[in-house]
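Novice: Copied straight from Swiss-Prot:
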{"type": "VARIANT", "residues": "Thr3 to Ile", "note": "In P008H2-10; confers partial resistance to bacterial AbiQ"}
{"type": "VARIANT", "residues": "Glu6 to Gly", "note": "In P008H2-7; confers partial resistance to bacterial AbiQ"}
{"type": "VARIANT", "residues": "Ser18 to Asn", "note": "In P008-Q4; confers partial resistance to bacterial AbiQ"}
{"type": "VARIANT", "residues": "Asp23 to Gly", "note": "In P008-Q16; confers partial resistance to bacterial AbiQ"}
{"type": "VARIANT", "residues": "Pro38 to Leu", "note": "In P008-Q12; confers partial resistance to bacterial AbiQ, altered expression profile of virus gene orf53, reduced virus burst size, longer lytic cycle, i.e. reduced fitness"}
{"type": "VARIANT", "residues": "Ser49 to Pro", "note": "In P008-Q11; confers partial resistance to bacterial AbiQ"}
Amino acid sequence: MYTAEEREQIIDIVDKMSLLRQDFDGAFTWIKENVAMPFDFDGEQQFISDLKQLVKINALKFGKIYEGVLN
């Protein structure tokens, strides 16, 4: 389980990778390799889903569409 500060740091990293660097695939890979909350599976899945949605929205701002971005 992440503290609120840790969650903000993770969101900031993902946001910077996907928005400032436009490294959308790298952001998805970073999420996959670095985000895990072993004692809160439902919370982990929701947090990961929210992070991926952030990347998809940032990609859309640059005209790149990932599947599921409009869901």
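Cβ atoms here come from the backbone N, Cα and C positions, even for glycine.
For all the noted positions, this structure keeps the original residue and models no substitution.
Small disclaimer: the values here were computed from a predicted structure and weren't measured.
Context for these features, please: burial, neighbours, distances.
Specialist: DSSP assigns Thr3 (variant position) to coil in the three-state reduction, outside any helix or strand.
Annotation for Glu6 (variant position): no spatial neighbours, criterion Cβ-Cβ under 8 Å with sequence separation of six or more.
A simple way to gauge crowding: the CB of Ser18 (variant position) has 28 other CB atoms within 10 angstroms, across all the protein chains here.
The secondary structure of Asp23 (variant position), as reduced to three states from DSSP, is coil rather than helix or strand. Take the CB of Asp23 (variant position) and look out to 10 A: across all protein chains shown you find 15 other CB atoms.
The Cβ of Pro38 (variant position) lies under 8 Å from the Cβ of Glu44, each on the same chain and at least six residues away in sequence. In the three-state DSSP scheme, Pro38 (variant position) falls into the coil class.
In the three-state DSSP reading, Ser49 (variant position) counts as helix.
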Novice: Which site among Thr3, Ser49 has the most other CB atoms no more than 10 Å from its CB, taking these as variant positions?
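Specialist: The residue with the densest Cβ neighbourhood is Ser49.
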Novice: Under a three-state reading of DSSP, tell me whether Ser18 (variant position) is helix, strand or coil.
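Specialist: In the DSSP reduction, Ser18 (variant position) maps to helix.
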